[in-house]
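First comes the structure, then the notes that go with it.
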Amino acid sequence: MATDSWALAVDEQEAAAESLSNLHLKEEKIKPDTNGAVVKTNANAEKTDEEEKEDRAAQSLLNKLIRSNLVDNTNQVEVLQRDPNSPLYSVKSFEELRLKPQLLQGVYAMGFNRPSKIQENALPLMLAEPPQNLIAQSQSGTGKTAAFVLAMLSQVEPANKYPQCLCLSPTYELALQTGKVIEQMGKFYPELKLAYAVRGNKLERGQKISEQIVIGTPGTVLDWCSKLKFIDPKKIKVFVLDEADVMIATQGHQDQSIRIQRMLPRNCQMLLFSATFEDSVWKFAQKVVPDPNVIKLKREEETLDTIKQYYVLCSSRDEKFQALCNLYGAITIAQAMIFCHTRKTASWLAAELSKEGHQVALLSGEMMVEQRAAVIERFREGKEKVLVTTNVCARGIDVEQVSVVINFDLPVDKDGNPDNETYLHRIGRTGRFGKRGLAVNMVDSKHSMNILNRIQEHFNKKIERLDTDDLDEIEKIAN
């Protein structure tokens, strides 16, 4: 199947990363290799964070690749039922769902011992008789893909050789990730087949598809349902729209998804998932899913209470680097993440730190998603102690050993104003899991001092000045 070659490519990518050791290089101009070590390249790297604005689909794929297990989600789940008078069920075991034996076997073979928080509440609604529509908010790593795959597999009649379940994903790569979950969970259903409705998958005009489940991107699925008539939309029993927040950020996907939904029968079960519930996503969800049950996560606010924040006054890039060296010389740092505004600065800094003997990994937006995943995995395993990055990984990466976050450049938006949300996500990489963290901000101009002051005002938290030429002062902050 298509997944095999793609998964193999990822394995090869990570195997290549394993075999590369840290490189000691004299050149300033570098680019990231698969293991985040540094190698020569041309100087065409002058891109700001805003220009390489984090691509939502790539970030979502990255989160899937780097998560080997479910995240321990402490958020409260809020269930808003379509019929407030009907009883509200949640389950604590998969046996309570009365699944077909082959499905239960598949669930356990995947390593799921009990339902995750989102699964506890979503599965009884999705597997109810008659099936109910659902809009659910869930981040990567909460088990939502397994939940909707279970719903699809529960409805499929393997003896019927035509599409019965349709799942829309924003990109080919995300479709393949969902496909892998279907193949794993459905492996005790040998007669169950899966088709990918993605660009490049050429079929003869007029051909009918015999696979019971189709996963694809909106444009190709729309063509297959309408123009090419490969799929009879009136026979679809379950329609899943995954990553809705990513979907509406992509030109044309929103309209295509709505057009597909309008072709489906009235009794088709509609399921929509999104990591966020901003107004644009909510409006889209209501167009696509009639009479829904809604599951929301009451998000616990990220807090700065466990993080000590400092700033260092510098007059140049070299002074900022020297301040960084002084920090490393005075205190023990398990692992650190250092954020830069441009790829060029990140590349230069990674090279300089490497020359000083540090084990450095480098992340930037020009890397393929699989390369980024390999770099993050190595950092998580402690093979590199310093991760230098642009905004590309400010979110979603939990590395327990990160004790220090350094803003080599303060985060600003495209207009040069403080990007408070990014600041919060950046320094939130430390002080995780209830531990105390340390954040150090480099300030090298009146403008960056103004940015820092505005960040202080926004969070109502004082950021103390730190003199990195005073070793005693540095040692105090570590206690």
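Just so you know, glycine gets a Cβ as well, placed from its N, Cα and C.
Record features, source Swiss-Prot:
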type: BINDING; residues: GLN119, SER138, GLN139, SER140, GLY141, THR142, GLY143, LYS144, THR145, ARG429, ARG432; note: ATP binding site
type: DOMAIN; residues: 125-295; note: domain 'Helicase ATP-binding'
type: MUTAGEN; residues: ASP223 to Arg; note: Impairs interaction with NUP214 and RNA
type: MUTAGEN; residues: GLU243 to Gln; note: Loss of activity
type: MUTAGEN; residues: ILE258 to Ala; note: Impairs interaction with NUP214
type: MUTAGEN; residues: ARG259 to Asp; note: Impairs interaction with NUP214
type: MUTAGEN; residues: ARG262 to Ala; note: Impairs interaction with NUP214
type: DOMAIN; residues: 306-474; note: domain 'Helicase C-terminal'
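Taking the features listed in Swiss-Prot, we show where each one sits on the structure.
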residue : record               : CB count, 10 Å
GLN119  : ATP binding site     : 25
GLY143  : ATP binding site     : 21
THR145  : ATP binding site     : 24
ASP223  : mutagenesis position : 17
GLU243  : mutagenesis position : 27
ILE258  : mutagenesis position : 14
ARG259  : mutagenesis position : 14
ARG262  : mutagenesis position : 10
Study note, to complete from the structure: Smallest Cα-Cα separation from ASP223 (mutagenesis position) among the binding-site residues GLN119, GLY143, THR145 is shown by THR145
Study note, to complete from the structure: For the domain 'Helicase C-terminal' (306-474), the averaged pLDDT of the predicted model is 88
**Study point:** Where GLU243 (mutagenesis position) falls in three-state DSSP terms
**Key:** coil
Practice item. With ARG262 (mutagenesis position) as the reference Cα, tell me which of the binding-site residues GLN119, GLY143, THR145 is the closest one. Key: THR145
Check your understanding: GLN119 (ATP binding site): which of the mutagenesis positions GLU243, ILE258, ARG259 is the nearest Cα neighbour?
Key -> GLU243
Practice item. Whole-number Å only: compute the distance from the Cα of ARG259 (mutagenesis position) to the Cα of THR145 (ATP binding site). Key: 23
Check your understanding: Which of these recorded positions is closest to GLU243 (mutagenesis position) if you go by CA atoms: GLY143, THR145, ILE258?
Key -> THR145
Check your understanding: In Å, rounded, how far does the Cα of GLY143 (ATP binding site) sit from the Cα of ILE258 (mutagenesis position)?
Key -> 26
Review point. Quick one: Cα separation, ILE258 (mutagenesis position) versus THR145 (ATP binding site), in Å?
Key: 21
